[in-house]
Amino acid sequence: MKPVTLYDVAEYAGVSYQTVSRVVNQASHVSAKTREKVEAAMAELNYIPNRVAQQLAGKQSLLIGVATSSLALHAPSQIVAAIKSRADQLGASVVVSMVERSGVEACKAAVHNLLAQRVSGLIINYPLDDQDAIAVEAACTNVPALFLDVSDQTPINSIIFSHEDGTRLGVEHLVALGHQQIALLAGPLSSVSARLRLAGWHKYLTRNQIQPIAEREGDWSAMSGFQQTMQMLNEGIVPTAMLVANDQMALGAMRAITESGLRVGADISVVGYDDTEDSSCYIPPLTTIKQDFRLLGQTSVDRLLQLSQGQAVKGNQLLPVSLVKRKTTLAPNTQTASPRALADSLMQLARQVSRLESGQ
């Protein structure tokens, strides 16, 4: 179907092309009656303004560019959705460029793509070390930029959740339940967020005189959580609890626990990180560290608008996190396993012994 043009709107409303253009670009010298007539025609014809063309014409509406990690991951997709929701409330538009490869050069390429579309400001949700973040900020030229996945020590404009509080809450929850045999499942250590969470866990476990019995590294995906946890269990390492760096990997870990004949919560407690929308629907529902992505989206758009107007205080802004207690964490050894669960566990042990005897 042929897209509706300004000429179509002008003909339908009985006005000139120039008049429709002035209405679309919110020019002041148009009568209220004429504006209403043109807007009614636009609504009737379902006319969609060309935002890039409006920018080229000098219209001062805000066009926000978002450079983001893969939207196949739950957290980045929810953050982008929250940014779009807030931008829509303010009458702004959003254009997204996904960073397809790893590394600072790929992030710069995404930024250059957005700058070519004449964005008014940039939100960068991609993990960057301090020097890389500074280099990306320099590539933004004179366009204000806000970073969402950097260290709170990076000397740039950023909004991040408190990794310190998030890791402390997870450790304190398990310690309060009585856990001592705790395994860690980190995200990819190329990610600053993954490293900060791992460091935080170590800090607060050490304060409680606990050494993790195992450390594994995933890639944020559920499959990596499954594979890393299954490998750990097959090696005979069975913790009473796991701290996992995001909810998707926690889902995979829960599958591995269940397929190994163990029970999530009763045998191995699991604490996730993020509180993505699906976490309450896991079986059992996941105990996790909540990062409020809706709040992050709203705050980042508001602050970027302030930065573009020279009003915002520059520097780092920390957002709060909280512990959401659900059904995947229990005190260790508080429930008696069912005969079926015991049988499954014995079969798993027999398989492990058989592999050892055969030299596999």
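In case you wondered, yes, glycine gets a Cβ from its N, Cα and C as well.
If you take every residue in the domain 'HTH lacI-type' (1-58) and average the pLDDT, you get 77. Residues or ranges marked as domain 'HTH lacI-type' by Swiss-Prot on the basis of sequence analysis: 1-58.
Within 10 Å of the C-beta of Tyr17 (mutagenesis position) there are 13 other C-beta atoms, taking all protein chains into account. According to Swiss-Prot, the mutagenesis experiment Tyr17 to His carries this note: Broadening of specificity.
Arg22 (mutagenesis position) counts 18 other C-beta atoms within 10 Å of its own C-beta, drawing on all protein chains shown. For the published mutagenesis Arg22 to Asn, Swiss-Prot gives the following note: Recognizes an operator variant.
Annotation of the natural variant Tyr282 to Asp in Swiss-Prot: In T41 mutant; the original residue is retained in the structure shown. Within the same chain, the residues at least 6 positions away from Tyr282 (variant position) whose Cβ sits under 8 Å from its Cβ are Ala250, Leu251, Met254, Thr328, listed in sequence order.
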Where Tyr282 (variant position) sits in the secondary structure, as DSSP reduces it to three classes: coil
